Amino acid sequence: MGGCFSVSLPCDQVVSQFSQLLCVRGSYIHNLSKNLASLQKAMRMLKARQYDVIRRLETEEFTGRQQRLSQVQVWLTSVLIIQNQFNDLLRSNEVELQRLCLCGFCSKDLKLSYRYGKRVIMMLKEVESLSSQGFFDVVSEATPFADVDEIPFQPTIVGQEIMLEKAWNRLMEDGSGILGLYGMGGVGKTTLLTKINNKFSKIDDRFDVVIWVVVSRSSTVRKIQRDIAEKVGLGGMEWSEKNDNQIAVDIHNVLRRRKFVLLLDDIWEKVNLKAVGVPYPSKDNGCKVAFTTRSRDVCGRMGVDDPMEVSCLQPEESWDLFQMKVGKNTLGSHPDIPGLARKVARKCRGLPLALNVIGEAMACKRTVHEWCHAIDVLTSSAIDFSGMEDEILHVLKYSYDNLNGELMKSCFLYCSLFPEDYLIDKEGLVDYWISEGFINEKEGRERNINQGYEIIGTLVRACLLLEEERNKSNVKMHDVVREMALWISSDLGKQKEKCIVRAGVGLREVPKVKDWNTVRKISLMNNEIEEIFDSHECAALTTLFLQKNDVVKISAEFFRCMPHLVVLDLSENQSLNELPEEISELASLRYFNLSYTCIHQLPVGLWTLKKLIHLNLEHMSSLGSILGISNLWNLRTLGLRDSRLLLDMSLVKELQLLEHLEVITLDISSSLVAEPLLCSQRLVECIKEVDFKYLKEESVRVLTLPTMGNLRKLGIKRCGMREIKIERTTSSSSRNKSPTTPCFSNLSRVFIAKCHGLKDLTWLLFAPNLTFLEVGFSKEVEDIISEEKAEEHSATIVPFRKLETLHLFELRGLKRIYAKALHFPCLKVIHVEKCEKLRKLPLDSKSGIAGEELVIYYGEREWIERVEWEDQATQLRFLPSSRWRWRET
C-alpha cells in the first residue's frame, strides 16, 4: 500500500500541473475580452505616465540649459514602440472577438485565437512593466552650447510645433546632410527655420557653429559669402581685393575643419555651395544644411529629392493662431464675436501670414457690425481689407514675379477665374489655355497636353496651385493666392473692371459695370442667374464663363457686340433649351461648351464659326441633330458622349470631313454604324471616350475592337455580344490576328454593365495602363481574365500592373478574377458585391502597395467568411482591412 501511495502522489501532481497549464492556455481564449479590457486600461495608465514625463521634459528643456537623460529617451522610445504594437493588435480585435463561440469559452479557430490571446497577455505584462519603470527622480541634465545666434520669433501653436519636430528629426538623421523646406509664401517657412536655428542652442556641442543667411531674390554669391564670413571670423579690408573664387577658398579652409550647420532662408534658385566655399554636407563630415524656398523645383536643383512641404494650418490650428492675434478681450467683448471671428479665420484658409495680418487688424474691433463688415469685405473684395495689399498680396506676388515668362504667368492668372476652393480639372484647364492661344494648337494634341501638364506641374511646384491629394487629375488655388491673382489681373487694383470675377457668390443677375469696353474676362459661373437680356459694347472681351447657372433664356442682342470673344462656356445650365441665331456674330469664338444643357436644336449660325476648335455637346439630353458640323472645318476637339444625338452613317461621313479633328467622345448604339466607324482609322485614332450601348446579339455577336491608342475611357452597357476580340490594326488582312503589343496603351477607365452574353474580359490584357475597372450586372461572366485565352494571346503579359480600383457587382456566375496571385503594385480598393461563386481573390501576402492598406469592401458578410485565402499570411495581410459596405445604387 505504501508503495502504491508513493507512486500516486507524483501522478496527481503531474495531472494537477497539466490541468493548470491547460487552464492558463485556455484563459488566453475564454478570458480574451477581460484581458483586452485590462490591456486597454494599462495602456491608458502608460500614456498618462508618458504625458507626465514629456511635460517635465518640456519645462526643463525650455530654458535651453538642460537636455534629457539617455535612459529617459530610451523609455520614451520603448513606449512609442509598444503603442504602435498595441494599435496593430487592436485593429484585429473585432475579428478575434467574433471568432469566439460557446459564450467565449471556445473559438472557431483555436490556433489563431490562442496566438492572439497570448499576444494580449504578453503585451499586458510589457505595458505594466514599462509603466512601473516610468518613475524618474531626474529627467534631464545640464548641457553645453554650440555657437548659435538666437533669433526672436513670435509664439507658435501646437501644429507648428509638430512641424518643427518633424523637420528637426529629418535634419538630424545620420544619413541626412541637407534638408529642403518648401511651401507657399506666408506659410511659415522662415518661422520654422528660425526655430530650428534656436534649437541648436539647446543641444550639446555636436556642432561648432550655426550660420544663418537670408538669401532672398536679389542675393549674390558675394553677399552669401560675406554673411558666412562674418559668422566664422573672416573678412577685413583685404577681402575687397579678392574675387569670389579666392573668398570661396578662404571659407572652405575654415569650414572644412569645423562641424557646421548652414541655414539658408528664402532661396529662389540653386545656391552653388561649392562656389560659395561651403563643403557639401555628408555623413562623413557630419555637417548640416537646411534651406527654405517657395519652389519644389529649387529643392530638386539643390539635390534634395524628398523635401518637406510646409503646409497651411488645419482649421483648429488656424483658429488657435487667430485667437492669439485677436486677443481674449476682443473675443470676449460680445457673445456673437467668437462665431463671427471663426468665419473670418476660415477666410484665411490656414495661411499664417493672412491669419496674423487679419487677426492684428481685427484686434481692436469690438462690435458685431465691424466683424460683419469684415466678412463682407473679405467675401466681395478682399483687396480692400486693411493690410491685405501691402502686407499679404505684395509678399505673395514674389512667387508670381519669379515665374518664367509671360506664358506661365498668363496660365496662372487664368486659374483665378474659378470660384474659391474650386477643383479644376487639369485637362479641361489645358483645353481653355489652348483655345485662348496660350498654347499653339498646331503643335498637335499630344504636345499641347504635355506642355499644359508641364505648366501645371511648374505652378504646383511653385506652390501657386495645389494638387488634389485624392484625385491627381484636379488642382485648386488657395483662396489668398487667388486674391493675389485677381489683384494682379486688375493691374494691382488700378483697373478693377478689367477682369470681373463673381463666381460662386449667389448672383441672380449680371452685375452692373461702368465701362464694358475695358472688360477682358468675365467669370459669373456657379451662380443663380436665370435671364441674360442686356446688350453691351464688349469690344475687348475674350473670355465669358456662365457655366453652372440657372439660365433659361439669352436675348438675341447679347452676342452682338463681342467681336473678340474666344471662350464661351454655357455648360450645366440645365434649363437652357435654345440659343439665338445671333451666336453667328461671335466670329472669333474658338471654345464653346454647351454640355449638360437642354438645347434641342443648334442654331444654323453656329456652323459659320470657322475659328471654332473646341465644341462640347456632351450630356445634351434633348439634342436631335448636328448635321452641318462638317462646316466647322477647323474643329479639333468634339464631345458627343451621353447625348440624345443618334450617330448614323450621314453623321459619320460628316465627321470624316473634319480634317483637323484630333479628339472625339461619342456613343455607338448601332451595329450599322459601329463597323464602318471602327474601320475608319483616322476617326478611331481620335476617339478618347466611347460608350457602346444597346448592341444586340443578333446584330453583333462578336465585338471586334481595333487598336485605339488615344482611348482613355470605355463603356460597354446593355449589349448582347458573346465575345470581345481585339485586332492590332484596322486593315482587313490582320482582322483575325491576335495582338502582340498593347492595343489600348492609354486606356485607364473601363465600365461594363448588363452585358449578359459575355463570359470573360480577357482582352483587358491589352490595356496595360488600366487604373479603374467596374464590371456589374452581367450574369454569365465567369472570368475577368480567362487563363486559357490569356495563354493563347501571350503568356508573358501580366495584367493589372497599374490598376488602382476594382469594382465587381452582381456577377452571379463569376468564379475567378485571375487564375493565380498577382502583384497589383498600385491596387488600393477592391469592392465585391453579389458575386457568390467568387471564392478566391488573386492575392498573396506580397500583393498591393508595400506599406499601404489595400481595402476590400464586401456587400455580404457571409462572403468574406467564405473567401479562400492563398495562405495564412495573405489572410493576416488583408482580412483586417476588409470592411462591409453596401453599394448605393
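Counting begins at 1 with the first residue displayed.
Even glycines carry a Cβ here, placed using N, Cα and C.
Original residues only.
For the mutagenesis result GLY2 to Ala, the note given in Swiss-Prot is Affects plasma membrane location.
Per Swiss-Prot, mutagenesis CYS4 to Ala is noted as: Slightly affects plasma membrane location. Abolishes RPS5-mediated plant resistance to P.syringae; when associated with 2-AA-3.
According to Swiss-Prot, the mutagenesis experiment SER6 to Ala carries the annotation: Affects plasma membrane location.
Here Swiss-Prot flags 140-444 as domain 'NB-ARC'.
Swiss-Prot lists GLY183, MET184, GLY185, GLY186, VAL187, GLY188, LYS189, THR190 with the feature ATP binding site. A simple way to gauge crowding: the CB of GLY188 (ATP binding site) has 28 other CB atoms within 10 angstroms, across all the protein chains here.
Swiss-Prot gives this note for the published mutagenesis LYS189 to Asn: Abolishes RPS5-mediated plant resistance to P.syringae. Taking a C-beta cut-off of under 8 angstroms and a sequence separation of 6 or more, LYS189 (mutagenesis position) has the following same-chain neighbours: LEU181, TYR182, GLY183, ASP265, ASP266, THR292, THR293, ARG294, VAL310. DSSP assigns LYS189 (mutagenesis position) to a helix in the three-state reduction.
ASP266 (mutagenesis position) falls within a strand segment according to DSSP. Counting every protein chain shown, 19 other Cβ atoms lie within 10 Å of the Cβ of ASP266 (mutagenesis position). According to Swiss-Prot, the mutagenesis experiment ASP266 to Glu carries the following note: Induces RPS5-mediated plant resistance to P.syringae.
In the shown protein chains, 20 other C-beta atoms lie within 10 A of the C-beta of GLU572 (mutagenesis position). Among the mutagenesis results in Swiss-Prot, GLU572 to Lys has the note: In rps5-1; impairs defense reaction against pathogens. The residue drawn here is the original one.
Here the residue is the original one, but Swiss-Prot notes a mutagenesis experiment at this spot, PRO799 to Ser: In rps5-1; impairs defense reaction against pathogens. With a 10 A radius on its CB, PRO799 (mutagenesis position) counts 22 other CB atoms from all the protein chains. DSSP gives PRO799 (mutagenesis position) a coil state; it is part of no helix or strand.
Cβ neighbours within 10 Å of GLY186 (ATP binding site), excluding its own Cβ and spanning all shown chains: 25. Rounded to the nearest whole angstrom, the C-alpha distance between VAL187 (ATP binding site) and PRO799 (mutagenesis position) is 44. Among the binding-site residues listed (MET184, GLY188, THR190), MET184 has its Cα nearest to the Cα of PRO799 (mutagenesis position). Applying an 8 A CB threshold to same-chain residues 6+ apart, the list for GLY185 (ATP binding site) reads ARG294, LEU353, VAL395, LEU396, TYR398, SER399, CYS463. Secondary structure from DSSP puts MET184 (ATP binding site) in coil. Residues GLY183, MET184, GLY185, GLY186, VAL187, GLY188, LYS189, THR190 make up the record's ATP site, and a Cβ search at 8 Å around their centroid adds THR292, ARG294, VAL310, LEU351, PRO352, LEU353 from the same chain.
Between GLY188 (ATP binding site) and GLU572 (mutagenesis position), the C-alpha separation comes to 40 Å. The shortest Cα-Cα distance between GLU572 (mutagenesis position) and any of the binding-site residues MET184, GLY186, THR190 is the one to MET184.
Listed in sequence order, the residues of the same chain lying 6 or more apart from MET184 (ATP binding site) and placing their CB within less than 8 Å of its CB are ARG294, CYS312, LEU351, LEU396, SER399, CYS463, LEU464, HIS478, VAL481. Long-range C-beta contacts of THR190 (ATP binding site), restricted to its own chain and to partners at least six residues apart, with a cutoff below 8 Å, comprise ASP265, ASP266, THR292.
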